[in-house]
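Engineer: I grabbed these lines from Swiss-Prot:
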type: MUTAGEN; residues: Ser20 to Phe; note: Low CIII activity
type: MUTAGEN; residues: Glu21 to Lys; note: Low CIII activity
type: MUTAGEN; residues: Arg24 to His; note: Low CIII activity
Amino acid sequence: MMHFQLAGSGVMSAFYPHESELSRRVKQLIRAAKKQLEALCAMK
């Protein structure tokens, strides 16, 4: 079952490379936003 999931994700990234790139950027943005929020909370 795990092998099928891994192969499926590999096929998805092969067909939609820009999609994985986009999701990675979104995750980076979310991480940056969380850091900024934490910094603001620490400043108070």
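Using N, Cα and C of the backbone, Cβ positions are placed for all residues, glycine too.
The noted changes are left out; the structure has the residues it started with.
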Engineer: If you draw a 10 Å sphere on the Cβ of Arg24 (mutagenesis position), how many other Cβ atoms land inside?
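Structural biologist: The answer is 10.
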Engineer: For Ser20 (mutagenesis position), what is the tally of other C-beta atoms lying within 10 angstroms of its C-beta?
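Structural biologist: A 10 Å sphere around the Cβ of Ser20 (mutagenesis position) contains 13 other Cβ atoms.
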